[in-house]
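**Student:** Pasting in a structure now, in structure tokens, and then I'll have a few things to ask.
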Amino acid sequence: MESSKQKRCRSSVVETIEAPLPLVWSILRSFDKPQAYQRFVKSCTMRSGGGGGKGGEGKGSVRDVTLVSGFPADFSTERLEELDDESHVMVVSIIGGNHRLVNYKSKTKVVASPEDMAKKTVVVESYVVDVPEGTSEEDTIFFVDNIIRYNLTSLAKLTKKMMK
């Protein structure tokens with residue numbers, strides 16, 4: 001952990017996806033397959049645990065993620081802190097890698113949309129992260145929010161394709 005004097009920031013990104021909750025959750029909860037919808041992820045190798053896959057225990061699983069070239073990092077090591085299939089909550093922490101997202105922790109919550117509970121899903125991804133030295137809180141939030149927004153847009157496209 002960094003010094004308690006380290007500046008931290010937090011934000012949330014909300015995306016409504018035109019797909020039923022069970023489909024959206026089945027993709028999001030697959031800790032061992034982030035590349036299914038996270039387009040900056042080139043590959044994922046499970047270091048420990050089952051990643052929440054069928055028959056595998058999820059909580060405490062650790063994955064090594066290789067990122068695509070051109071991204072401002074090469075790899076990330078991440079731990080699944082919580083995976084709750086009843087409340088549709090997933091918590092992930094970044095515990096290593098060659099990036100600037102120190103002490104990053106995200107919580108993703110999935111709920112059926114009040115507009116159309118059978119056909120729409122609302123995904124809320126909230127996070128907290130240290131503000132890297134030499135960077136502003138606003139720039140950090142802008143960067144992370146855009147990655148999350150891109151991933152959730154990709155998730156929406158994937159679910160739409162799967163429903164055809």
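Each residue, glycine too, has its Cβ placed from N, Cα and C.
Substituted residues are absent from this model; it holds the original ones throughout.
For reference, Swiss-Prot lists these features for the protein:
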- GLN38 to Lys: Becomes an ABA-dependent inhibitor of PP2Cs, including PP2CA, ABI1, HAB1, and HAB2; when associated with L-71 (MUTAGEN)
- PHE71 to Leu: Becomes an ABA-dependent inhibitor of PP2Cs, including PP2CA, ABI1, HAB1, and HAB2; when associated with K-38 (MUTAGEN)
- ALA73, ASP74, PHE75, SER76, THR77, GLU78, ARG100, LEU101, VAL102, ASN103, TYR104, LYS105, SER106, GLU125: abscisate binding site (BINDING)
**Student:** Which residues in the same chain, at least 6 apart in sequence, have a Cβ under 8 Å from the Cβ of PHE71 (mutagenesis position)?
**Tutor:** PHE40
**Student:** Helix, strand or coil for ARG100 (abscisate binding site)? Use DSSP.
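**Tutor:** Reduced to three states, the DSSP call for ARG100 (abscisate binding site) is coil.
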**Student:** Quick one: largest C-alpha distance among ALA73, ASP74, PHE75, SER76, THR77, GLU78, ARG100, LEU101, VAL102, ASN103, TYR104, LYS105, SER106, GLU125, binding abscisate per the record, in angstrom?
**Tutor:** 23
**Student:** At a 10 Å cut-off from the C-beta of GLN38 (mutagenesis position), count the other C-beta atoms across all protein chains.
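**Tutor:** The Cβ of GLN38 (mutagenesis position) has 20 Cβ neighbours within 10 Å.
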**Student:** Could you state the whole-number distance in Å separating the C-alpha atoms of TYR104 (abscisate binding site) and GLN38 (mutagenesis position)?
**Tutor:** 17
**Student:** Can you tell me how many other Cβ atoms are located within 10 Å of the Cβ belonging to VAL102 (abscisate binding site)?
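**Tutor:** Around the Cβ of VAL102 (abscisate binding site), 16 other Cβ atoms lie within 10 Å.
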